[in-house]
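Let me begin by presenting the structure, written as structure tokens, before commenting on it.
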Amino acid sequence: MAAAVTAAVSLPYSNSTSLPIRTSIVAPERLVFKKVSLNNVSISGRVGTIRAQVTTEAPAKVVKHSKKQDENIVVNKFKPKEPYVGRCLLNTKITGDDAPGETWHMVFSTEGEVPYREGQSIGIVPDGIDKNGKPHKLRLYSIASSAIGDFGDSKTVSLCVKRLVYTNDAGEVVKGVCSNFLCDLKPGSEVKITGPVGKEMLMPKDPNATVIMLGTGTGIAPFRSFLWKMFFEKHEDYQFNGLAWLFLGVPTSSSLLYKEEFEKMKEKAPENFRLDFAVSREQVNDKGEKMYIQTRMAQYAEELWELLKKDNTFVYMCGLKGMEKGIDDIMVSLAAKDGIDWIEYKRTLKKAEQWNVEVY
């Protein structure tokens, strides 16, 4: 920490110590300190008394520049008590009839009033009241559309929502409040929106980056937003020339979300987009093990590890929390071959914004 010294020196008018003294401000570099007395200094052969004030100056603050597209990002523009009220424009089931559960893709109007970015989330406040007679609390959902929306006019926002229905320990069928509210919405219905929120999952700025996306189920939402911007849109300030590699894990092939869209992207940019599905109830690896997302990744383990050593590789993980441990297990053994502690290395990646996780 830098120090600044201001010295006030009291000197007699002459060499006589009986004469009055005067105080002068003297530059520190002109002072010669005498060992015989901490209070005395000599200036041009004259002895005087010094009073010095030492102040410290805080070091200049280092401004951290994010590697992500965070310029002018907006968060929490709309709160639960004053949400934005949009309308449902489109609500379509995107899973097959034999899929274990329903997933819906929905588009809401925003009229440009909810300025979100790829990788952010919005909150939804479902209609009605809870068992205590209070309004329902908001639920957060990852945005499934790019910043300009599915219609390309920056006036809509899209979600990918799985209908939650389960049987509790008492044998009662329980329906998730918000997911069922959303999946049942009809075009024209009003929907209360909060946010946008989140900076963890923002896209990298570098258009030449390697972006590895690991998603399960509706965790595909932020990656759809990334990939639309990369391959379906034209931007003057962004043209993706790197590698986007998507791993998507689902239980059945009828649960593969946005499959046709992703295949079109791969056809359009085969050198820049790689696509790998892991269908756990239908596929197995060469050991006969079910094909979970980490099982599929293990087939490319060495290649993935080499990519993770580069400072322009960014990993994004979104979906079920269970996949995180499976992926760590793969990386632990790979890193160990190079004498690297994976958990410590992952901390380094997180600090560098290269390992980004949003699981539930």
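Placed from the backbone N, Cα and C atoms, the Cβ positions cover glycine too.
Sequence annotations record features per position, and here Swiss-Prot assigns FAD binding site to Arg139, Leu140, Tyr141, Ser142, Cys160, Val161, Lys162, Tyr166, Val177, Cys178, Ser179, Thr218. Its own atom aside, the Cβ of Arg139 (FAD binding site) has 19 Cβ atoms within 10 angstroms in the protein chains shown.
Under the heading NADP(+) binding site, Swiss-Prot lists Ser142, Lys162, Thr218, Val250, Pro251, Ser280, Arg281, Lys290, Gly319, Leu320, Glu358, citing experimental evidence as support. In the three-state DSSP scheme, Pro251 (NADP(+) binding site) falls into the coil class. Cβ neighbours of Pro251 (NADP(+) binding site) (same chain, under 8 Å, six or more residues apart in sequence): Ala99, Pro100, Val279, Ser280, Arg281.
Residues or ranges marked as domain 'FAD-binding FR-type' by Swiss-Prot on the basis of sequence analysis: 81-203.
Residues within less than 8 Å, Cβ to Cβ, of Tyr360 (mutagenesis position) and separated from it by at least 6 positions along the same chain comprise Gly319, Leu320, Lys321. Classification of Tyr360 (mutagenesis position) by DSSP places it in coil, neither helical nor stranded. According to Swiss-Prot, the mutagenesis experiment Tyr360 to Trp carries this note: Results in a 2.2-fold reduction in kcat for the diaphorase reaction.
While the structure shown retains the original residue, Swiss-Prot records the mutagenesis experiment Tyr360 to Ser with this note: Results in a 22-fold reduction in kcat for the diaphorase reaction.
Here Swiss-Prot describes Tyr360 to Gly as a published mutagenesis experiment; the accompanying note says: Results in a 302-fold reduction in kcat for the diaphorase reaction.
Swiss-Prot documents Tyr360 to Phe as a published mutagenesis change and attaches the note Results in a 2.0-fold reduction in kcat for the diaphorase reaction.
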Mean of the pLDDT scores, which run from 0 to 100, over the domain 'FAD-binding FR-type' (81-203): 96
The domain 'FAD-binding FR-type' (81-203): DSSP-derived helix, strand, coil residue counts: 7 helix, 51 strand, 65 coil
For Thr218 (NADP(+) binding site), the one of Arg139, Lys162, Val177, Ser179 that lies nearest, given that the binding-site residues are compared by Cα: Lys162
Maximum Cα-Cα separation (Å), residues Ser142, Lys162, Thr218, Val250, Pro251, Ser280, Arg281, Lys290, Gly319, Leu320, Glu358 listed as binding NADP(+): 28
